[in-house]
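Notes follow the structure.
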Amino acid sequence: MKLIKVTLVFSLLALVFVAQTEAQNPIWENWLACNRIGTKALASLLRETIPTVRNLLNCIDFNPPTDIGNSYLSKLKLYYELVKRGALDKTQCLIVPLKESVRLLRPYVKSLETNKCLGE
């Protein structure tokens with residue numbers, strides 16, 4: 001008799017969990033679709049980053065010193081010099097990669113908006 005009660009309880013729990021899983025299935029599918037779009041966008045951006053950074057360094061004509069050290073502050077100064085040259089001296093060098101990034105990400109952002117992934 002005790003075994004029957006336990007079996008009934010587990011059967012009811014299984015039915016509740018299966019019903020709950022089916023109710024959340026569209027939410028899960030939407031979440032997976034949104035993550036798939038985001039992963040593709042990130043992969044595309046990373047794939048284009050290396051040549052873009054190389055072109056940016058060539059455009060700015062920036063040669064980092066060889067003995068910058070391993071400290072955080074020395075690397076911060078190096079990044080500051082790079083951004084300062086790009087922002088103040090050769091602004092076109094920074095604008096072109098930004099425009100390229102916007103062009104690259106535009107279809108992914110539209111897909112995210114279409115699937116209602118943003119703001120939920």
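Every residue, even glycine, has its Cβ placed from backbone N, Cα and C.
Values in this document were obtained by computation on a predicted structure and should not be read as measured data.
For the naturally occurring variant Thr7 to Ala, Swiss-Prot gives the following note: In strain: ZIM56.
Swiss-Prot gives this note for the natural variant Ala14 to Asp: In strain: M47.
A natural variant is reported in Swiss-Prot for this position, Thr21 to Leu, and the note states: In strain: M47.
Here the residue is the original one, while Swiss-Prot reports the natural variant Glu22 to Lys with the comment In strain: ZIM26 and ZIM42.
Among the sequence features in Swiss-Prot, the natural variant Ile27 to Val is noted as follows: In strain: ZIM56. Following the DSSP three-state reduction, the secondary structure of Ile27 (variant position) is helix.
Other Cβ atoms within 10 Å of the Cβ of Asn70 (variant position), summed over all protein chains shown, number 6. According to Swiss-Prot, the naturally occurring change Asn70 to Lys is described as follows: In strain: M09 and WS9.
Here Swiss-Prot notes a natural variant, Tyr72 to Cys, with the remark: In strain: SFS 3.1. Around Tyr72 (variant position), a 10 Å sphere centred on its CB holds 8 further CB atoms from the protein chains shown.
For Val83 (variant position), the count of additional Cβ atoms within 10 Å of its Cβ stands at 12 [all protein chains shown]. Quoted from Swiss-Prot, the note on natural variant Val83 to Asp is: In strain: ZIM30.
In this structure, Tyr108 (variant position) is part of a helix by DSSP. Among the natural variants that Swiss-Prot reports, Tyr108 to Cys is described with the note: In strain: ZIM2.
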Worksheet item: Among the variant positions listed here (Ile27, Val83, Tyr108), which has the Cα closest to the Cα of Asn70 (variant position)?
Response: Val83
Worksheet item: Quick one: Cα separation, Tyr72 (variant position) versus Ile27 (variant position), in Å?
Response: 43
